[in-house]
Structure formats: C-alpha cells, structure tokens
Amino acid sequence: MKAGIDEAGKGCVIGPLVVAGVACSDEDRLRKLGVKDSKKLSQGRREELAEEIRKICRTEVLKVSPENLDERMAAKTINEILKECYAEIILRLKPEIAYVDSPDVIPERLSRELEEITGLRVVAEHKADEKYPLVAAASIIAKVEREREIERLKEKFGDFGSGYASDPRTREVLKEWIASGRIPSCVRMRWKTVSNLRQKTLDDF
C-alpha cells in the first residue's frame, strides 16, 4: 500500500494547519475520479471528491490549532512542525512508501529525515500533488478539512475572509481586532503579519 501526504493552511494567519494522509492500493481508481491538485478545483468539486476518496482510501487527518502552532514555534520553524506532522501521519498509515509534498527547499533532506523518524520509505518532492494522485487526494482532503474549520470559525468570529495575509478582507479584520485589543484565539500570534500590523497600529496612535 502506498500513501500520499499534503497540508493546507501552512501560510495562513487565521485558522489551523491541516495535514492529511491518504493510503490506497488502487491508484487507478483515484485517477478515474479525476483527482488533481486541490487548488485547481472549486470548493464544491473538492467536497464531492473528498467524499469519494474516503470511500476507496484510508485517510488520516491531523489539525494543529493556532495556539499549538504559536507554542511550538517558540522553538521550531513551521517546516520542522510540518515534518513532525508528516511523520505522525506516516506512522498512522504505515505504507510501503509515502509520497510527500515537500515544504523543504531540499526535498531529499526531508525524505531522509522522515525515513529516519518513521523507518519507512519516503519520497518528498516539490509539487508532488501535480505528479502523484495519492498526494493530490491528500491535498483535497486537507483543503476540505481546513475550509470546514474556517467556516466554523467564521460562525464564531464573523467573516474574516480566507484567513491568508494576502487577502485584503483578512488584513482589514486583523487590523480591527488588533486596534480593539481583543485578538481571538483563531489568530496565529507569532506570524509576521500580526506583529507588523500591531506595530503599524501602535505607530498610528
């Protein structure tokens, strides 16, 4: 059995980091489903495919809350945290080989480190979601899970956009929260976007 692993939300400033793993012995069924990089699919299509993927594959999902990320980033980089999450998913699935979308600039280094941690064969590559259907499937599961978490957070805290710093709506809401002095727990406080906006808010006074 082979597995694919990918993440969603690595670069967002609001919401969790989600890592998903998909294991399957029949990749052809994934190909026939039309599984491809989640960013190239509409949200509705991702939801449909996620349901189909869960029927034919074993899936594992790991969510890291903003508070947990902030705590861990006191001593680690986001890529080190991701590596730990990937290792946990690999150990849960125990595949013969795991294909991983690499956040590391040197994918071979990530492959080696994950193999040392898990004792299993790992192939880490850039844009693995475009090459391996299993990684594309993991990308879809991760993105769908993140989107659901974001919707839950919006019900609680209001519409803050996508949660990514590049989104003007997200930045505007962050500014309002910072100015009010009440920043909700869904915000990643250690992100540079937050510290930059906090400084700008102070400078405006």
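From the backbone N, Cα and C atoms, a Cβ is placed for every residue, glycine too.
Here Swiss-Prot flags D6, E7, D101 as divalent metal cation binding site. Secondary structure at E7 (mutagenesis position), taken from DSSP and collapsed to helix, strand or coil, is strand. Cβ neighbour count for E7 (mutagenesis position): 25 (other Cβ atoms within 10 Å of its Cβ, all protein chains included).
The substrate binding site feature in Swiss-Prot is assigned to R46, K143, R146, Y164; the stated evidence is a curator's inference. When secondary structure is read from DSSP and collapsed to three states, Y164 (mutagenesis position) falls in the strand class.
Residues or ranges marked as domain 'RNase H type-2' by Swiss-Prot: 1-203.
For the published mutagenesis D6 to N, Swiss-Prot gives the following note: Loss of activity. In this view, D6 (mutagenesis position) is surrounded by 31 other Cβ atoms within 10 Å of its Cβ, with every protein chain counted.
E7 to N appears in Swiss-Prot as a published mutagenesis result, with the remark: Slight decrease of activity.
Quoted from Swiss-Prot for the published mutagenesis E7 to Q: Loss of activity.
For R46 to A, Swiss-Prot lists a mutagenesis experiment annotated as follows: Increases Km for RNA 60-fold. Its Cβ placed at the centre, R46 (mutagenesis position) has 20 other Cβ atoms within 10 Å.
According to Swiss-Prot, the experimentally introduced change D101 to N is described as follows: Loss of activity. A strand conformation is recorded for D101 (mutagenesis position) in the three-state DSSP classification.
Swiss-Prot gives this note for the published mutagenesis D129 to N: Lowers activity by 50%. Summarising the environment of D129 (mutagenesis position), the number of other Cβ atoms within 10 Å of its Cβ, over all protein chains shown, is 26.
Under its mutagenesis annotations, Swiss-Prot gives K143 to A the following note: Decrease of activity. Increases Km for RNA 30-fold.
One entry in Swiss-Prot concerns the mutagenesis experiment R146 to A. Its note says: Decrease of activity. Increases Km for RNA 26-fold. Taking all protein chains in view, 23 other C-beta atoms sit within 10 angstroms of the C-beta of R146 (mutagenesis position).
In Swiss-Prot, a mutagenesis experiment is listed as Y164 to A, annotated with the note Loss of activity. Increases Km for RNA 44-fold. In sequence order, G11, C12, V13, T170 are the residues of the chain that are 6 or more apart from Y164 (mutagenesis position) and have a CB within less than 8 Å of its CB.
Spatial neighbours are here defined as Cα atoms within 10 angstroms of one another, and by that definition the neighbours of D6 (mutagenesis position) among the mutagenesis positions R46, D101, R146 are D101. Close to D129 (mutagenesis position), meaning Cα to Cα within 10 A, are the following mutagenesis positions out of R46, D101, K143, R146: D101.
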